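These notes concern the structure reproduced below.
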Amino acid sequence: MDKENHSVVTEFVFMGITQDPQLQIIFFVVFLLVYLVNVIGNVGMIILIITDSQLHTPMYFFLCNLSFVDLGYSSAIAPRMLADFLTKHKVISFSSCATQFAFFVGFVDAECYVLAAMAYDRFVAICRPLHYSTLMSKKVCLVLMLGSYFAGLVSLVAHTSLTFSLSYCGSNIINHFFCEIPPLLALSCSDTYISEILLFSLCGFIEFSTILIIFISYAFILIAIIRIRSAEGRLKAFSTCGSHLTGVTLFYGTVMFMYLRPTSSYSLDQDKWASVFYTIIIPMLNPLIYSLRNKDVKAAFKKLIGKKPQ
């Protein structure tokens, strides 16, 4: 069909997770609870770290920023998703779609670099303990975080420009619950080949550069742990990394599954649930992952609520 016969798309319509009205109510209640736990957990973690001087260390500075970016990208998606569960017409304007997309991409890609910075911090703490205060000074930590947010900003601009400079002049129905790359590319009436290559390359660079930093950091950490003679010392060293490894595995595993594939292999209905996992569930789990076995966080929480730590 001649593309000139199509009208230019000025708004999109989400299909959402389900079209069943009863399931929509159930999902609204479930995801509202999940999002509330997410907000309470991440805001609570930020407040705890800011207010307790015992947590004013590089490790918790990075954890505070992780909670911030988790809160950022989940809040770019969840409120709109919850509202759509209660409405029949899930319409979003072209500009609002671009804005949602931009904030989501910016925070997610910033998180990649925050996780890499956390891995580097663990490497220095375990492998270079005598030089820790110099290598992880306040200035270094600040530069690492500013660099993470700058990388997120650059990625935001690049992704948004590449995706929304395409022509959308056919169907405006997004088979998803938010504005994401694969369903948007599927709707474009432009030739998306070059954009797909550039987007894939950008995603690949961000993923693999940060994974490489994490992998190298943990390779040195593993060597250092093996050299520790006492079993107690090995366990203590490994316990400081266990939470971060869990968070990294969950986050990167899902993101790589979602984005580092050609669009021909996408099943949009199936991928919606993978998107739910990393946009809503992982941000909720991170405060739990990083605090459940952390004595410092538990002690700070007890102090905050006025209970003396044991």
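Cβ atoms are placed via backbone N, Cα and C, with glycine included.
What you see is the original sequence, not a version with the noted changes.
The annotation that Swiss-Prot gives for the mutagenesis experiment C203 to S reads: No receptor activity in response to MTMT binding, even in the presence of copper.
In the three-state DSSP reading, C203 (mutagenesis position) counts as helix. The Cu cation binding site annotation in Swiss-Prot covers C203, M256, R261.
Look at M256 (mutagenesis position): DSSP puts it in a helix. For the mutagenesis result M256 to A, the note given in Swiss-Prot is Decreased receptor activity in response to MTMT binding, even in the presence of copper.
The mutagenesis experiment R261 to W, H or A is recorded by Swiss-Prot, whose note states: No receptor activity in response to MTMT binding, even in the presence of copper.
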Mutagenesis positions: C203, M256 - member with fewest neighbouring CB atoms within 10 Å: M256
